[in-house]
Structures are given as structure tokens and as C-alpha cells.
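Step one of this worksheet: look at the structure below.
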Amino acid sequence: MPFHIGSGCLPAIISNRRIYRIAWSDTPPEMSSWEKMKEFFCSTHQAEALECIWTICHPPAGTTREDVVSRFELLRTLAYDGWEENIHSGLHGENYFCILDEDSQEILSVTLDDVGNYTVNCQGYSETHHLTMATEPGVERTDITYNLTSDIDAAAYLEELKQNPIINNKIMNPVGQCESLMTPVSNFMNEKGFDNIRYRGIFIWDKPTEEIPTNHFAVVGNKEGKDYVFDVSAHQFENRGMSNLNGPLILSADEWVCKYRMATRRKLIYYTDFSNSSIAANAYDALPRELESESMAGKVFVTSPRWFNTFKKQKYSLIGKM
């Protein structure tokens with residue numbers, strides 16, 4: 001069966017010359033990995049196997065553990081007899097999946113955790129996707145209609161923050177204030193017993209050709225073993241296509257992800273957590289950049305709209321002139 005990428009079509013038999021083309025410096029890691037595992041599959045199965053590898057490395061929203069198991073089992077089915085033993089589900093625990101080379105060295109792996117993180121490790125490159133809080137098929141996710149979690153006394157925390165006139169002014173007029181709020185909010189969280197404070201840099205892209213994505217910052221801290229996000233200027237996006245972000249947010253880490261995911265289906269949102277606010281501000285500054293040249297290593301995806309998946313397929317397509 002042909003492998004469709006964009007408007008192209010990859011024949012089942014992949015020529016050596018075409019494979020050589022993927023050795024460019026900007027070759028995505030999964031394509032480099034493919035060179036190491038393509039001999040596991042006969043020529044008539046290579047296209048389907050390559051499509052499966054691409055899906056493993058770029059999981060669609062709503063992917064579950066069962067989907068991952070199914071994809072690795074498909075690869076085992078497509079592989080030559082003997083080589084299927086190099087494709088593992090549950091080698092180091094039920095949420096660990098990997099493909100090994102002939103020397104039993106890891107080529108590619110996927111690790112799942114209990115909070116919906118799906119981490120792909122591939123040729124020294126790591127990319128994390130935040131998929132869903134529901135890990136079992138048929139479990140529906142709940143829309144987060146509230147802004148303040150009930151797990152902690154978030155309402156009281158917000159009111160106390162507002163007692164500071166400088167912080168209150170920024171909360172009341174949130175546009176462009178998120179960076180300057182990081183330090184006072186983190187100080188407040190420290191005073192309230194939160195530890196492992198991190199500074200979350202966030203990019204929001206409307207389209208792949210956007211010159212300057214929207215940047216945003218929030219503060220993350222841990223209390224009694226659970227992460228919480230203080231995003232007290234989130235409501236600056238209420239009139240920018242994300243109407244349910246209608247107030248300051250103090251939510252658990254999972255609730256925060258769900259809140260943003262429910263806010264938009266067409267924007268690309270990803271983040272990185274830093275131990276230092278200055279590093280966060282520099283890494284996620286509001287300067288021109290190209291999505292095409294952005295490294296996704298170490299970033300956690302909150303949303304992955306269809307246009308982004310199309311963009312990645314076009315960018316990483318093997319289709320070209322022979």
C-alpha cells in the first residue's frame with residue numbers, strides 16, 4: 001500500500017538513492033533510525049512499516065497505551081521472521097516500548113507515564129507529547145470549566161496575591177505581564193510551601209509561517225507530591241481565540257494542560273520548564289523565529305493541530321526528484 005505524505009506517494013520499494021537523501025543534516029531522527037531498521041522488513045512491507053514508525057514518533061491526539069501496543073505489534077507482524085524479536089513491548093516495564101538493532105542497542109523507544117506524557121527517544125533526540133489524562137479506552141475527558149483547582153486553596157492564594165498592589169495591577173491588566181509576574185509569583189509560592197519551582201516558557205503558533213509566535217510564561221511548583229501551575233495572566237488570551245481562558249489560572253498540571261487543550265483546536269502550543277526565570281525568558285523570547293528551524297527537543301506538546309502534522313509530513317517527506 002502506498003505511503004501518502006502531503007500530495008506525494010512513496011512506493012513500496014524504497015531505492016538506495018532515495019534512502020541516501022535522508023542523510024542530510026536536517027534529517028529528522030526517525031528517518032535516521034529508519035536506516036538502521038529498514039532491513040527488518042521486506043521491500044513490500046517497508047512503506048507500511050515506515051508509516052507506522054512516523055506515527056509512533058508523532059502520535060496523534062488521543063493516543064492511548066493500547067494504540068502504542070498495537071503499533072509495535074504491527075511492526076512485529078511486518079518484520080522478517082527472527083527480526084520481530086528486536087521489537088519489544090514492555091521490555092523494561094509495561095509502559096516502555098523499544099526497537100533494538102542487531103547488537104541489542106536501542107534504536108528507538110517510547111515511554112509512557114501516569115500523567116499522559118509520551119516520550120520518544122530516537123538517536124539521542126528526545127521529544128515529549130502530552131496526550132490525555134484518560135489512559136483507558138472509552139474514558140472521556142472532562143472539560144475544565146473552572147479556573148481555580150479544588151485540590152489546594154487556590155481561591156485564597158489568588159486573593160492573597162491580589163493584596164499586593166503591583167501583582168494585582170498586572171493581573172487586572174494581564175497583556176504582556178506574564179514575564180514580569182514570574183519572580184513575584186514564585187516568591188509567593190515559596191512562602192506557601194511549594195517546592196521544585198520551575199518557570200514555564202510557552203509558545204503559541206497560529207500557523208507554520210508565523211514570524212513571531214505568541215510567547216507566554218507561568219510558574220510551576222510542587223506541593224505534597226503534586227505539580228500546580230500558577231498562570232495568573234492566562235486571561236490575556238480570552239479575546240484572542242481562546243475564550244475559555246477567562247480568568248487567572250491556578251490548576252494542577254493536568255488540569256492546566258486540559259484547560260489549554262480545550263481552549264483551541266487550531267493553535268500549536270508547547271512548553272519547556274526551566275529552573276531559572278531568566279533562562280525561560282531568553283529561550284521563549286518574543287523575537288522572530290521560524291517553526292521550520294525550531295528544535296523540538298525537550299519541549300512538551302499541549303496541542304498538535306492538523307496543520308502542524310501536515311507541516312511535519314511535508315517537511316520530512318521523502319518525496320523528491322530522483
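Using the three backbone atoms N, Cα and C, a Cβ is placed for every residue, glycine included.
Quick caveat, the model's predicted, so the values are computed rather than measured.
A mutagenesis experiment is reported in Swiss-Prot for this position, CYS178 to Ala, and the note states: Loss of activity. No change in IQGAP1 binding. In the three-state DSSP assignment, the secondary structure recorded for CYS178 (mutagenesis position) is helix. Sequence-distant neighbours of CYS178 (mutagenesis position) (same chain, 6+ residues apart, CB-CB distance under 8 A): HIS216, PHE217, ALA218, SER233, GLN236.
In Swiss-Prot, the entry for mutagenesis HIS216 to Ala states: Does not affect regulation of macrophage migration. The structure shown retains the original residue. Secondary structure from DSSP puts HIS216 (mutagenesis position) in a beta strand.
Counted within 10 Å of its Cβ, the other Cβ atoms near ASP231 (mutagenesis position) come to 26, all protein chains included. ASP231 to Ala appears in Swiss-Prot as a mutagenesis experiment; the accompanying note says: Does not affect regulation of macrophage migration.
There are 22 other CB atoms within 10 A of the CB of HIS216 (mutagenesis position), with all protein chains counted.
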